[in-house]
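Visitor: A single structure is presented below for examination.
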Amino acid sequence: MKTLVIAHRGDSKNVPENTIAAFKRAMELGADGIELDVQLTKDGHLVVIHDETVDRTTNGEGFVKDFTLEEIKKLDAGIKFGEKFAGERIPTLYEVFELIGDKDFLVNIEIKSGIVLYPGIEEKLIKAIKEYNFEERVIISSFNHYSLRDVKKMAPHLKIGLLYQCGLVEPWHMALRMEAYSLHPFYFNIIPELVEGCKKNGVKLFPWTVDRKEDMERMIKAGVDGIITDDPETLINLVRKGG
């Protein structure tokens, strides 16, 4: 079975992360899907940005939660990446869904609900997914497993993926207990026991964030189901060559 190529925040190696331009580029390259992050604005809109503050990726300063949608849309999310990307904006989740349309394309949505908690984000996300008919094309992931538990309670049919960083023992048991579709470990944790345990128990495995060619080759050889990477072009070429 082919290893899925999931572009982390889009083609974030070459284009400003979590922007429409980055997602469009990932689609043009032939990625199987994208990974993106959602947070809530002050007035309750789902916006796509990784950090809890806008400082690193835009020309603004402050917490995402303190901006209204109108205010956050005035920020330049491309200028720090280079002049040619000036004018890129922080997209809403709806705008990303509109870009993808009815294409057979995976969207891994990470709920950012840790440093800043966003009460009600799960309900808003589920509503957006249903509204745009993305139920079969999304995996909702988070480091906050309470948030994922809430998603599963409200929408049992949606796929969830458990994000984690440390070397957990037999984590597929936790995945099965939570009725999770997948595990999303930091790629250093990929060992034969983990791959075998997941395969035996029907749990998909999507390690992150794999950017070096030699690590991509190791992940493909290990037999993971998909790879989350900042460099989708290199990974696509490797997968096409058979690893």
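Glycine residues also receive a Cβ, built from the backbone N, Cα and C atoms like all the rest.
Original residues only.
As annotated by Swiss-Prot, active site, proton acceptor applies to His8, with the evidence given as a large-scale study or a structure entry. What Swiss-Prot lists as active site, proton donor is His50, and the listing cites a large-scale study or a structure entry. For Glu35, Asp37, Glu110, the entry in Swiss-Prot reads Ca(2+) binding site. Positions annotated as domain 'GP-PDE' by Swiss-Prot, on the basis of sequence analysis: 3-239. One mutagenesis experiment catalogued in Swiss-Prot, Arg9 to Ala, is accompanied by this note: Retains 10.7% of activity. One mutagenesis experiment catalogued in Swiss-Prot, Glu35 to Ala, is accompanied by this note: Loss of activity. Asp37 to Ala appears in Swiss-Prot as a published mutagenesis result, with the remark: Loss of activity. One mutagenesis experiment catalogued in Swiss-Prot, His50 to Ala, is accompanied by this note: Retains 1.39% of activity. The note that Swiss-Prot attaches to the published mutagenesis Glu110 to Ala is: Loss of activity. According to Swiss-Prot, the experimentally introduced change Lys112 to Ala is described as follows: Retains 4.7% of activity.
For each listed feature, how buried is it and what is near it?
Guide: Secondary structure at His8 (active site, proton acceptor), as computed by DSSP, is strand. Taking a C-beta cut-off of under 8 Å and a sequence gap of six or more, His8 (active site, proton acceptor) has these contacts in its own chain: Ile34, Glu35, Trp208, Thr209, Ile228, Thr229, Asp230.
In the structure as shown, the Cβ atom of His50 (mutagenesis position) sits within 10 Å of 19 other Cβ atoms.
Reduced to three states, the DSSP call for Glu35 (mutagenesis position) is strand.
Counting Cβ atoms from all protein chains shown, Arg9 (mutagenesis position) has 26 others lying within 10 Å of its own Cβ.
Over all protein chains present, the Cβ of Glu35 (mutagenesis position) has 30 other Cβ atoms lying within 10 Å.
The secondary structure of Glu110 (mutagenesis position), as reduced to three states from DSSP, is extended strand.
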Visitor: Run through the Cβ atoms and count how many others sit within 10 Å of the one on Asp37 (mutagenesis position).
Guide: 21
Visitor: Note down the number of other Cβ atoms within 10 Å of the Cβ of Lys112 (mutagenesis position), including every protein chain shown.
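Guide: Result for Lys112 (mutagenesis position): 22 other Cβ atoms within 10 Å.
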Visitor: Please list, in sequence order, the residues in the chain of Glu110 (mutagenesis position) that are at least six apart in sequence and whose C-beta is under 8 Å away from its C-beta.
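Guide: Glu110 (mutagenesis position) has long-range Cβ partners Glu35, Leu36, Asp37, Val38, Ile140, Ser141, Ser142, Leu163.
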Visitor: Please report the distance from the Cα of Arg9 (mutagenesis position) to the Cα of Lys112 (mutagenesis position), rounded to the nearest angstrom.
Guide: 13
Visitor: According to DSSP, does His50 (mutagenesis position) fall in a helix, a strand, or coil?
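Guide: Once the DSSP labels are grouped into three classes, His50 (mutagenesis position) ends up as coil.
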Visitor: Excluding Glu35, Asp37, Glu110 themselves, which residues in that chain have a Cβ inside 8 Å of the centre of the Cβ atoms defining the Ca(2+) site?
Guide: His8, Arg9, Leu36, Val38, His50, Asn108, Ile109, Lys112, Ser141
